[in-house]
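Student: What follows is a single structure, and I will ask about it in a moment.
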Amino acid sequence: MEILMTVSKFASICTMGANASALEKEIGPEQFPVNEHYFGLVNFGNTCYCNSVLQALYFCRPFREKVLAYKSQPRKKESLLTCLADLFHSIATQKKKVGVIPPKKFITRLRKENELFDNYMQQDAHEFLNYLLNTIADILQEERKQEKQNGRLPNGNIDNENNNSTPDPTWVHEIFQGTLTNETRCLTCETISSKDEDFLDLSVDVEQNTSITHCLRGFSNTETLCSEYKYYCEECRSKQEAHKRMKVKKLPMILALHLKRFKYMDQLHRYTKLSYRVVFPLELRLFNTSGDATNPDRMYDLVAVVVHCGSGPNRGHYIAIVKSHDFWLLFDDDIVEKIDAQAIEEFYGLTSDISKNSESGYILFYQSRD
């Protein structure tokens, strides 16, 4: 058995090496970006949900730069962030241009910190992304809180802030956080009330044969509150019919869009996948911004896509496609391949049966040009 395992592992390593060599040749020495590395990640038992998100985040350049900068700071106690920083640093400082890295330390820490991921079952890539970003933000805020305990910041300046004040935004917020405004207009007195809500990613409903722009417009459709759902108007001091809609007040540097492809079917008593064809362009401008939006004309470029392959949330596979400089790459765990930009259309979804196996965009990462 041990001999068979060794032979199998050796064959796997040879295959990885061949793939890496082929990729390097395909890109060519003159076209290969300076100081860039393309490394696949070893799958430790259904960890493709994690690998695909990590690859997408690595090629969100502002995020990568902040994680690498964190690595250069004085050593902190081990956390999910230190493990992520070690992984990114390991990729960025490799002598080889292409290859494979085992993210074992990160996976071990992830399973230790959250029982949801402490198994060998397939997990949801969006849940992992959400958990990772919020955990990193919590770690950074806790570290800043510790630095403030003596009333001094790392640069030696005295901190006079109230300890009960809202935590300072972290670089996670600076990169991914946007703001929604929930507007409600009373149909009796026409008074408009609004409430702001921050987000790190937007989850949008999907429909057949549409585009991400259409999905975002649907996200901001006007909803009528009536019957038992009437709105309590402070001006009228009674429940009234009202119009409610959600608009984007502040657009983030990197816009992460989650396509809600998994829906619970009562007749099946389980979740199934909506493999609908949803076109996502290489360039994007949002039109559902509020009147007082701080940056309504922001243009975005697609930089990464986490793709779900399969027919349901608990089975299937995740891969990532990313833009690096002027070309696109596909990361499938330890395999890395160069693909044409036109090949992205293959990941829009299907025009036929919703329950069929499909390779369809699940999380889109758009980076602002400014």
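Every residue, even glycine, has its Cβ placed from backbone N, Cα and C.
From Swiss-Prot, for reference:
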DOMAIN    39-369  domain 'USP'
MUTAGEN   Cys48 to Ser  Abolishes catalytic activity. Reduced deubiquitination of Notch. Retains the ability to protect against HTT/huntingtin-induced polyglutamine expansion-dependent toxicity
MUTAGEN   Cys48 to Ala  Abolishes catalytic activity. Retains the ability to protect against HTT/huntingtin-induced polyglutamine expansion-dependent toxicity
ACT_SITE  Cys48  active site, nucleophile
BINDING   Cys186, Cys189, Cys233, Cys236  Zn(2+) binding site
MUTAGEN   Glu190 to Lys  Impaired binding to WDR48
MUTAGEN   Phe219 to Ala  Loss of activity
MUTAGEN   Gln240 to Ala  Impaired binding to WDR48; when associated with A-241
MUTAGEN   Glu241 to Ala  Impaired binding to WDR48; when associated with A-240
MUTAGEN   Tyr264 to Ala  Strong reduction of activity
MUTAGEN   Val279 to Asp  Impaired binding to WDR20; when associated with A-287. Impaired binding to DMWD; when associated with A-287. Does not promote relocation to the plasma membrane in presence of WDR20; when associated with A-287
MUTAGEN   Phe287 to Ala  Impaired binding to WDR20; when associated with A-279. Impaired binding to DMWD; when associated with A-279. Does not promote relocation to the plasma membrane in presence of WDR20; when associated with A-279
ACT_SITE  His317  active site, proton acceptor
Student: Which residues does Cys189 (Zn(2+) binding site) neighbour through Cβ under 8 Å, counting only same-chain ones at least six apart?
Tutor: Cys233, Glu235, Cys236, Gln240
Student: Mean pLDDT for the domain 'USP' (39-369), rounded to an integer?
Tutor: 91
Student: Determine the most Cβ-crowded residue among the mutagenesis positions Glu190, Glu241, using a 10 Å radius around each Cβ and all protein chains in the structure.
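Tutor: That would be Glu241, with the highest Cβ count within 10 Å.
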Student: On a C-alpha basis, identify the one among Phe219, Val279, His317 that is nearest to Cys48 (mutagenesis position); the candidates are the recorded positions.
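Tutor: Comparing Cα positions, the candidate nearest Cys48 (mutagenesis position) turns out to be His317.
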Student: Glu241 (mutagenesis position): which of the recorded positions Cys186, Tyr264, Phe287, His317 is the nearest Cα neighbour?
Tutor: Cys186
Student: Please report the distance from the Cα of Tyr264 (mutagenesis position) to the Cα of Val279 (mutagenesis position), rounded to the nearest angstrom.
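Tutor: Rounded to a whole number, the Cα-Cα distance is 23 Å.
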Student: Determine, using Cα-Cα distances only, which of these mutagenesis positions is closest to Phe287 (mutagenesis position): Glu190, Phe219, Val279.
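Tutor: If we rank Glu190, Phe219, Val279 by Cα distance to Phe287 (mutagenesis position), first place goes to Phe219.
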Student: Suppose the Zn(2+) site is Cys186, Cys189, Cys233, Cys236. Which further residues of the same chain have a Cβ inside 8 angstroms of that site's Cβ centroid?
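Tutor: So the additional residues around the site are Leu187, Thr188, Glu190, Thr191, Glu234, Glu235, Ser238, Gln240, Ala242.
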Student: What's the most sparsely packed of the recorded positions Cys186, Cys233, Val279, counting other C-beta atoms within 10 A?
Tutor: Val279
Student: Would you say which of the recorded positions Cys48, Cys236 has the most Cβ atoms within 10 Å of its own Cβ?
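Tutor: When each Cβ's neighbours within 10 Å are tallied, Cys48 leads.
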Student: Hey, does DSSP put Phe219 (mutagenesis position) in a helix, a strand, or just coil?
Tutor: helix
Student: Name the residues of the same chain, 6+ apart in sequence, whose Cβ is under 8 Å from the Cβ of Phe219 (mutagenesis position)?
Tutor: Leu202, Val204, Asp205, Met246, Asn288
